[in-house]
Each structure stands twice: as structure tokens, then as C-alpha cells.
Amino acid sequence: MGKKIDNPESSAKVSDAEEEEEEYAVEKIIDRRVRKGKVEYYLKWKGYPETENTWEPENNLDCQDLIQQYEASRKDEEKSAASKKDRPSSSAKAKETQGRASSSTSTASKRKSEEPTAPSGNKSKRTTDAEQDTIPVSGSTGFDRGLEAEKILGASDNNGRLTFLIQFKGVDQAEMVPSSVANEKIPRMVIHFYEERLSWYSDNED
């Protein structure tokens, strides 16, 4: 927009030397850019809508006060932005610390789970060598999975808890099953297991 020439009288009455320039007042500077090596400012003109804003070269402007104020404000904003970028916020530091702590805890837990469990010594008495290849007693048994028991291979007193080593059909590994479950699911097989291991003694009386 810059400066416009206003000719209130006709050109016939006024010569070129007498042409008068009417300067438009700058309300505020909105933005700044460098184009082809020259600094230009995006101006809001006083008394005109935003749609009339224009880019004007610095050397065409006569509003040094507004330019100085805008440049000072722009430098302050740049310093503030640089300061925030260089120094992360306390919340970001806290999240980073928390993340490291969580990672350390996770690593420690993983290492602990990978460590072999120490042997329990002679707390449990094993009656057969087949227990070396057994599935330990857990919350679920082969019965819970719908398997059919084929044979009781042995029994074990595990910390005062009687368990049976049961071979299920279609499964390679035998499984330790609590006696309470076996007594309910396969009572006849349990009785047969005991009968096979009973020794009968008779006293010969003269």
C-alpha cells in the first residue's frame, strides 16, 4: 500500500511539482521477512481492515518507533524460545527419571525371573525317576484340560502334600496332580495304585 497520492484538484489546475502525497498511518507491525536481501514488514494500516494488510520495504516506512518496538519484542521472544529449548522443564526431567527407574526395575525383574530356582534339598521324597520329566503341580491339571488319565506312575510327599504322578493319554510328559483331585477324578485308579504296592504279612503260628 505504501504511500498514495491524493489529488483533490484536477491535473489541469495543479502541476506535477505541486502534487501532494497523503501518508497512510501504520497501526502496528505484524510480521517481518527478508526478501531478495531486503527487510520487509507486514503492516496493519490504521483505519483499514485486516484484508488491506500489506508487505512494505523498510526503506519506504517512516515509523521507526514501531519498528524498534517490534524488533525488541521479536528478540525477546527468540531468547525466551531458545531458553525453553535449552532447559527442559522439570516435568520432562521427572518423566525421564521415572522412565529410567521403571526401566531399571523391569531389567531387575527380568534378571530375577531368569535366575534358576535353588533346589529344595530333601524336602520332598520322590518315589520314581520318572518325576524328572514331569509337569509341576499348578493351578490347572490335565483333568481341567479335558485329558484322560492313563496310569498313576508314582506318588510324592511334597512338603506334606500328597501328589500323584499321572500319565495322561496323548501327552508325553507326566504331571503331578494333588491327591485330592485324583481321589475325585480317578478313585479306582488310586485304589489300584495302592493295592499294587501293598505288602501282606502273615504270622505263622506253631
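Any Cβ shown, glycine's included, is placed from N, Cα and C.
In this structure the noted substitutions are not present, so the sites keep their original residues.
Mean per-residue pLDDT, taken over the domain 'Chromo 1' (24-82), amounts to 88. The feature domain 'Chromo 1' is assigned by Swiss-Prot to 24-82.
Sequence annotations record features per position, and here Swiss-Prot assigns domain 'Chromo 2' to 147-205.
The mutagenesis experiment V26 to M is recorded by Swiss-Prot, whose note states: Impairs chromo domain folding and histone H3 binding. Does not affect piwi binding. Sequence-distant neighbours of V26 (mutagenesis position) (same chain, 6+ residues apart, CB-CB distance under 8 A): L43, K44, W45, K46, L61, C63, L66.
Counting only residues at least six positions away in the same chain, no Cβ atom sits under 8 Å from the Cβ of I191 (mutagenesis position). Swiss-Prot gives this note for the published mutagenesis I191 to E: Abolishes piwi binding.
Mutagenesis annotation in Swiss-Prot: W200 to A, described as Abolishes piwi binding; the structure shown retains the original residue.
Among the sequence features in Swiss-Prot, the natural variant T105 to A is noted as follows: In strain: NC322, NC358 and NC359.
The natural variant R126 to C is recorded by Swiss-Prot, whose note states: In strain: NC390.
According to Swiss-Prot, the natural variant T134 to S carries the following note: In strain: MW25.
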